[in-house]
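The note that Swiss-Prot attaches to the published mutagenesis CYS85 to Ala is: No change in activity. Taken from Swiss-Prot, the feature active site, proton acceptor applies to TYR292, supported by similarity to another entry. Summarising the annotation, Swiss-Prot assigns active site, proton donor to TYR342. A mutagenesis experiment is reported in Swiss-Prot for this position, HIS344 to Ala, and the note states: Loss of activity.
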Amino acid sequence: MLSGQAAIVGIGATDFSKNSGRSELRLAAEAVLDALADAGLSPTDVDGLTTFTMDTNTEIAVARAAGIGELTFFSKIHYGGGAACATVQHAAMAVATGVADVVVAYRAFNERSGMRFGQVQTRLTENADSTGVDNSFSYPHGLSTPAAQVAMIARRYMHLSGATSRDFGAVSVADRKHAANNPKAYFYGKPITIEDHQNSRWIAEPLRLLDCCQETDGAVAIVVTSAARARDLKQRPVVIEAAAQGCSPDQYTMVSYYRPELDGLPEMGLVGRQLWAQSGLTPADVQTAVLYDHFTPFTLIQLEELGFCGKGEAKDFIADGAIEVGGRLPINTHGGQLGEAYIHGMNGIAEGVRQLRGTSVNPVAGVEHVLVTAGTGVPTSGLILG
């Protein structure tokens, strides 16, 4: 079993901005070198790299740019933000099996000044592959942006659970409260109120502007090695207690509308069941969580799928500041993708590490285990760190 075999020993990042002024390759190299410095390692110690299929920087290009030599392991993982925790899982599997000694997971993009994921891309319906076929079912009906695609599920969830726009807003308020205290966050010093959320414009009903993650230029990198080697390095090792991927039946990318139920994220439920089984833990053992928050409704649904509360009960679970620092389950203490930066979930993994190191700007008392999730609405992944 993978649990306890590998550890995160370094985290690194660029600044988070709306216009980096650098190439995506330079961003990747900067983050990788920053993470290695944090770990007390050099580029020549690295023999593995892993990233997203959506990343424009190949492993060999990053290796050249960062001064990394021979690679015995390299991989790319599909499904956008769903790959985030899986990059760490693959790195952990590589070092646990002896395929590599030190693996760096990275994600870099100019997602605001360059390719913007929220724009309509009609070319996706023209691809002569399975992606083109899938998109041809949803695009003609106006479901052509991530916000519109999530709005369909959010509306059904509201109907069945009784959740309201104000419940979604509670996630945004909590994230921005945490970001306001984080000098690295784009929205540092800029908290919001629930009234601000309710007054923000519609993007795709029932999603308002403040239900949607920001767009960011930047990069994050994570260094993974064996638990044995980690004990001799610079930082307190953060052990990978569990790591999982999940794809549910009848799965699509953001448009899984043909299942018996439209108000859940069963792929995240599958990830959760694996995480609890691998780690031997339960939701009650987790002191803080980093839940992928590209759109607020999916944060509520994740709480249910992961077992923190029953189906349809997330609106009550999060009430009265329960997901803020000092509450029963603080989430996204860095500010999340709504408040800190949208780096496809990789910055959330880094925050999990900081909580366990005791270096988070919004520390949660007595942290022993942190749950982190990757992108939702797609085949996804998750981690428990300790």
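Note that Cβ sites are derived from N, Cα and C of the backbone, with glycine treated the same way.
Distance noted between the C-alpha atoms of CYS85 (mutagenesis position) and HIS344 (mutagenesis position) is 10 Å. Its own atom aside, the Cβ of TYR342 (active site, proton donor) has 25 Cβ atoms within 10 angstroms in the protein chains shown. Non-local neighbourhood of HIS344 (mutagenesis position): PHE52, MET54, GLY80, GLY81, ALA83, ALA84, ARG107, PHE109, GLY375, each in the same chain, at least six residues away, with C-beta under 8 Å from its C-beta. For TYR292 (active site, proton acceptor), the same-chain residues 6+ apart in sequence whose C-beta sits under 8 angstroms from its C-beta are GLY81, ALA84, PHE298, THR299, GLN302, GLN337, GLY345, GLY348, THR373, ALA374, GLY375, THR376, THR380. Cβ neighbour count for CYS85 (mutagenesis position): 35 (other Cβ atoms within 10 Å of its Cβ, all protein chains included). For the recorded site, TYR342 (active site, proton donor), the DSSP three-state label reads coil.
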